[in-house]
Amino acid sequence: MKTPSQPRAIYYIVAIQIWEYFSFYGMRALLILYLTHQLGFDDNHAISLFSAYASLVYVTPILGGWLADRLLGNRTAVIAGALLMTLGHVVLGIDTNSTFSLYLALAIIICGYGLFKSNISCLLGELYDENDHRRDGGFSLLYAAGNIGSIAAPIACGLAAQWYGWHVGFALAGGGMFIGLLIFLSGHRHFQSTRSMDKKALTSVKFALPVWSWLVVMLCLAPVFFTLLLENDWSGYLLAIVCLIAAQIIARMMIKFPEHRRALWQIVLLMFVGTLFWVLAQQGGSTISLFIDRFVNRQAFNIEVPTALFQSVNAIAVMLAGVVLAWLASPESRGNSTLRVWLKFAFGLLLMACGFMLLAFDARHAAADGQASMGVMISGLALMGFAELFIDPVAIAQITRLKMSGVLTGIYMLATGAVANWLAGVVAQQTTESQISGMAIAAYQRFFSQMGEWTLACVAIIVVLAFATRFLFSTPTNMIQESND
């Protein structure tokens with residue numbers, strides 16, 4: 001019997017997903033280098049801005065999802081988000097010497113990312129009935145598409161920026177998003193079954209004006225608001241407010257469902273360890289990128305490899321790790337039992353620690369010989385990428401076993417995305433030249449060593465905890481969703 005093919009609309013979603021990842025990760029690979037090289041920001045300022053931007057892009061999808069659910073529909077939200085991200089890159093590329101253009105461009109991209117990121121997966125979900133067996137394959141295709149974009153982006157945008165200038169690198173990132181949008185719009189006839197804008201809600205009157213007019217005002221003011229946050233380094237205050245709200249939600253869950261309190265505490269612990277992991281992993285876009293730019297010998301075949309290209313190593317490692325992880329989870333490889341959740345977490349952190357130890361070794365080599373080894377750096381980054389698939393997929397798999405998985409997944413993403421990126425900036429400032437004047441290489445060596453040592457200590461704690469409490473993640477059956485939910 002022939003297996004039904006995927007809906008035609010999925011290929012347009014996959015196309016825009018590839019180009020969105022290309023746009024986002026292309027610009028991200030250039031950002032810290034652009035701030036320090038072109039605009040002359042010191043390390044402290046550059047890392048603070050980079051971490052603020054990286055954290056805020058994980059806050060706005062909450063609002064973007066709400067707007068799509070209440071007013072816009074997923075398809076319209078995706079289109080609006082893609083347009084805003086394209087506009088943001090255009091603003092960034094017009095004047096690469098203006099700090100105001102920088103802040104405004106990042107703010108526009110943050111708003112666009114919020115509308116796009118939270119709704120592209122929801123739009124894909126609309127293509128399937130609840131029990132459609134093609135659903136898992138569709139989401140796997142979407143995930144693979146993202147990896148293609150994130151691998152290609154640092155290579156293409158990095159080479160463009162090095163050969164033709166920053167404005168070309170940013171233009172390429174924005175152009176990719178625009179190409180993805182055009183492909184997506186060309187398939188509009190395949191999205192007839194998806195939810196459209198709620199015209200009745202948009203034309204209803206609230207506070208003396210139609211709702212659509214308030215929406216326009218909000219879309220115009222939001223970039224101004226985020227520009228102020230970035231320019232004045234106020235993002236931490238917004239993040240603190242959002243985290244307090246998230247903590248209150250979990251506390252109310254514990255009060256409302258006392259029988260679930262133990263499982264909720266376990267999820268909170270997962271969030272804590274996941275956040276720790278991503279504080280370390282997000283050093284790749286700031287501290288590690290600056291180290292590569294300044295101290296790694298990037299000559300290969302008489303060509304200087306652009307620093308941005310190293311951002312592709314992580315994505316390549318994630319794809320390769322997916323194959324290995326699938327093998328580990330297969331029935332043939334389980335042995336006596338499936339690897340326990342906390343041992344998987346410990347293994348992921350162990351790989352991260354080994355990666356940082358390799359970086360510390362490379363920094364020591366640079367201190368002695370003047371330059372670090374590109375091969376050692378790539379090996380360290382690959383280990384860090386490999387570690388990723390032992391953290392997030394494991395945590396999400398456990399969270400989604402619970403009845404209140406939607407809210408908890410959102411809070412987990414907030415913790416490991418927004419909070420981790422902001423804290424990563426705080427941690428990274430240990431290496432800033434303004435704090436350790438004239439001893440940059442020593443600062444990097446000490447930083448990488450400390451990160452590796454602290455992570456190894458966390459691994460030891462988690463392993464002891466896992467063996468000391470045999471049923472650490474045994475969950476009451478009434479917490480777990482029924483199989484037919």
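Placed from the backbone N, Cα and C atoms, the Cβ positions cover glycine too.
For the mutagenesis experiment GLU20 to Ala, the note given by Swiss-Prot reads: Lack of activity. The DSSP secondary structure for GLU20 (mutagenesis position) is helix.
Over all protein chains present, the Cβ of GLU20 (mutagenesis position) has 27 other Cβ atoms lying within 10 Å. In Swiss-Prot, a mutagenesis experiment is listed as GLU20 to Asp, annotated with the note Decrease in activity.
Within its own chain, GLU388 (mutagenesis position) has ALA281, ASN314, ALA317, VAL318, ALA321, GLY348 as residues 6 or more apart in sequence whose C-beta sits under 8 angstroms from its own. The note that Swiss-Prot attaches to the published mutagenesis GLU388 to Ala is: Lack of activity.
Swiss-Prot lists GLU388 to Gln among its mutagenesis entries, and the accompanying note reads: Decrease in activity. Does not bind Ala-Lys dipeptide. When secondary structure is read from DSSP and collapsed to three states, GLU388 (mutagenesis position) falls in the helix class.
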